[in-house]
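For the published mutagenesis Trp57 to Arg, Swiss-Prot gives the following note: In Nef*4; complete loss of Nef-induced CD4 down-regulation. For the published mutagenesis Asp108 to Ala, Swiss-Prot gives the following note: Complete loss of Nef-PTE1 interaction and Nef-induced CD4 down-modulation. For the mutagenesis result Asp111 to Gly, the note given in Swiss-Prot is Complete loss of Nef-PTE1 interaction and Nef-induced CD4 down-modulation. Mutagenesis annotation in Swiss-Prot: Leu112 to Asp, described as Complete loss of Nef-PTE1 interaction and Nef-induced CD4 down-modulation; the structure shown retains the original residue. The annotation that Swiss-Prot gives for the mutagenesis experiment Asp123 to Gly reads: In Nef*4; complete loss of Nef-PTE1 interaction, Nef-induced CD4 and MHC-I down-regulation and enhancement of infectivity. Among the mutagenesis experiments that Swiss-Prot reports, Asn126 to Ser is described with the note: No effect.
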Amino acid sequence: MGGKWSKSSVVGWPAVRERMRRAEPAADGVGAVSRDLEKHGAITSSNTAATNADCAWLEAQEEEEVGFPVTPQVPLRPMTYKAAVDLSHFLKEKGGLEGLIHSQRRQDILDLWIYHTQGYFPDWQNYTPEPGVRYPLTFGWCYKLVPVEPDKVEEANKGENTRLLHPVSLHGMDDPEREVLEWRFDSRLAFHHVARELHPEY
């Protein structure tokens, strides 16, 4: 009656199949690579460093050896709604991002840390493009980017102790709108996908 692989009683297979069936879907708003991970369980040939900016960025980070000297400690997976909410609250409890001035370099460091420790591909932390408050495209991520008042930026840059390369001193050079932004926790973003309402095209 068939080979040993034709039987459903292969040790452990029913548990693996059930685990695959119960895998959480990727959160709304994640990138193409995370969609591949959700659908196929791996990065497909349609997403390479040549065709996908997130893959190219990650490859460059690994080649430069900046950031973290370790390889991912867990399997690669897409960011899910539950994981985004949990990560947001974890960072809030640890006091990690609240009020921290945003820069692309700081976002890259956060993405690399999460990639290496949690296995989430770094294409999930994207924000709406307009000036003003930037809302996360990934549903469940509870940090939005809020412009810092110009007088606070000027106050931070007064005196002799100003650090020229600190993100607040760069006056928004990383930002297309030239705004100085800070991460701000907003628990309502776990229940209300503002980015989807403002930009249904994403």
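Yeah, the Cβs are placed from backbone N, Cα and C, and that goes for glycine too.
At each noted position, the model has the original residue.
Overlay of Swiss-Prot annotations on the structure.
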residue : record               : DSSP class
Trp57   : mutagenesis position : helix
Asp108  : mutagenesis position : helix
Asp123  : mutagenesis position : coil
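Asn126 (mutagenesis position) and Leu112 (mutagenesis position) have their C-alpha atoms 14 Å apart, to the nearest angstrom. Between the listed mutagenesis positions, namely Asp108, Asp111, Asp123, the fewest other CB atoms within 10 angstroms of a CB are found at Asp108. Geometry remark: Asp111 (mutagenesis position) versus Asp123 (mutagenesis position), CA distance 8 Å.
Rounded to the nearest whole angstrom, the C-alpha distance between Trp57 (mutagenesis position) and Asp108 (mutagenesis position) is 9.
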